[in-house]
Amino acid sequence: MATYQEYKSRSNGNAYDIDGSFGAQCWDGYADYCKYLGLPYANCTNTGYARDIWEQRHENGILNYFDEVEVMQAGDVAIFMVVDGVTPYSHVAIFDSDAGGGYGWFLGQNQGGANGAYNLVKIPYSATYPTAFRPKSFKNAVTVTDNTGLNKGDYFIDVSAYQQADLTTTCQQAGTTKTIIKVSESIAWLSDRHQQQANTSDPIGYYHFGRFGGDSALAQREADLFLSNLPSKKVSYLVIDYEDSASADKQANTNAVIAFMDKIASAGYKPIYYSYKPFTLNNIDYQKIIAKYPNSIWIAGYPDYEVRTEPLWEFFPSMDGVRWWQFTSVGVAGGLDKNIVLLADDSSKMDIPKVDKPQELTFYQKLATNTKLDNSNVPYYEATLSTDYYVESKPNASSADKEFIKAGTRVRVYEKVNGWSRINHPESAQWVEDNYLVNATDM
């Protein structure tokens, strides 16, 4: 299904003259959008201006392909009335996102772009007709609702500056509008898109990537940066992402994390600790965290790098105090962190579905026995990275361009050669030294 975001990427800055008259007018932009979506377009047969699309909507056939809506989402077609100083001849454009203060961002032609080309402009909602038009093909797409409550079993995604500023398409692909958005890192870095990401999703929280190691004073400075740059949408949860830069002093690391969380709590938010289980066990006394902030753990642990839209419970990284589980980094093709809620906002009791772990999960040094079969009936067994690791292209290699895999990642082992294991595919160019692999059932 074609999406608005794809159309925007293709069209912004370009001009389209569909009827061959008067150059790239606003109607031509609307008609081109319809053609892109595979839909017929309505003509302006009364006044000759865009207002006819709305005023003749019951006669021109547009309602056969579009639904009338009162609350706009990205990709809806908006028709503007005759308003002096704003849209003096009426206008048609595509809603992009909320701009605040009674204005929206609209993608359209003949609104100031060179030679009438598509551009984004801020126009008051007061100039629009009471309803907009949403392509019926968008009917099953998720929409921003401002519902940020969390129930057990809900899904959410977490995003950073690696994702697009407009999360509409990302949320549609993931099947949820609920997000946790990266705001800051260390003491200087700020995302350039966290506000727009919040505007185009239903944020349940925001996160900061910590670099303070075991320095409690630095942790408090990082918390101050985070708190002073939050998006305007209100949330309950603020997260410290602590998965790197730990010091050798486990107690100092723990104190620093708690110092950060104390700052969050004193500002009126619910603090959450995010990391991977192996990193946490090696560097943090997490029992002290949950003693002060019960059920405040958001843990990451993946079975593999295949697309996963729902969790495989036999791979849950069991530990105390877990509220959310990031069960995959590939929630959609191309990569996207996806999470499941284990504890509702008002709950303190977590129930994990009981799954009998198969005997085949035991780690063996040979592939002769107790293996599993993949979809091609090729035997493999499963193991876990004991530390962050850069995989090699072949045994004993020293590649310049290496793929990074995080500690705690589960991998499939297909072949073993002289102390090296080929992982993830029987013909892959991914090799790990055996002494960095541990029994997956022990993690």
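Glycine residues also receive a Cβ, built from the backbone N, Cα and C atoms like all the rest.
Although substitutions are noted, the structure shown does not include any of them.
These figures come from a predicted structure and were not determined experimentally.
These features come from Swiss-Prot:
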type     : residues      : note
DOMAIN   : 1-131         : domain 'Peptidase C51'
ACT_SITE : Cys26         : active site, nucleophile
MUTAGEN  : Cys34 to Ser  : Slight loss of glycosidase activity; 85% loss of endopeptidase activity
MUTAGEN  : Cys44 to Ser  : 30% loss of glycosidase activity; almost complete loss of endopeptidase activity
MUTAGEN  : His91 to Ala  : 40% loss of glycosidase activity; complete loss of endopeptidase activity
ACT_SITE : His91         : active site, increases nucleophilicity of active site cys
MUTAGEN  : Asp158 to Ala : Almost 90% loss of glycosidase activity; no effect on endopeptidase activity
MUTAGEN  : Glu185 to Ala : Major loss of glycosidase activity; no effect on endopeptidase activity
DOMAIN   : 380-441       : domain 'SH3b'
Exercise. Could you check the recorded positions Cys26, Cys34 and say which one's CB has the fewest neighbouring CB atoms inside 10 Å?
Key: Cys34
Exercise. Please list residues from the chain of His91 (mutagenesis position) whose Cβ is under 8 angstroms from its Cβ, counting only those at least six apart in sequence.
Key: Cys26, Ala50, Ile79, Phe80, Gly108, Gln111, Ile123, Ala127
Self-check item: For Cys44 (mutagenesis position), nearby residues of its own chain (Cβ under 8 Å, 6 or more apart in sequence)
Solution: Trp27, Ala50, Arg51, Asp52, Ile53
Self-check item: Mapped DSSP class for Cys44 (mutagenesis position), helix or strand or coil
Solution: coil
Quiz item: Any idea which of the mutagenesis positions Asp158, Glu185 has the thinnest Cβ neighbourhood at 10 Å?
Solution: Glu185
Self-check item: Local confidence of the domain 'Peptidase C51' (1-131) - pLDDT mean
Solution: 92
Practice problem: Using C-alpha atoms only, work out the spacing between Asp158 (mutagenesis position) and Glu185 (mutagenesis position) and round it to an integer in Å. | Solution: 15
Quiz item: What are the DSSP helix/strand/coil residue counts across the domain 'Peptidase C51' (1-131)?
Solution: 34 helix, 33 strand, 64 coil
Self-check item: the domain 'SH3b' (380-441): DSSP-derived helix, strand, coil residue counts
Solution: 5 helix, 31 strand, 26 coil
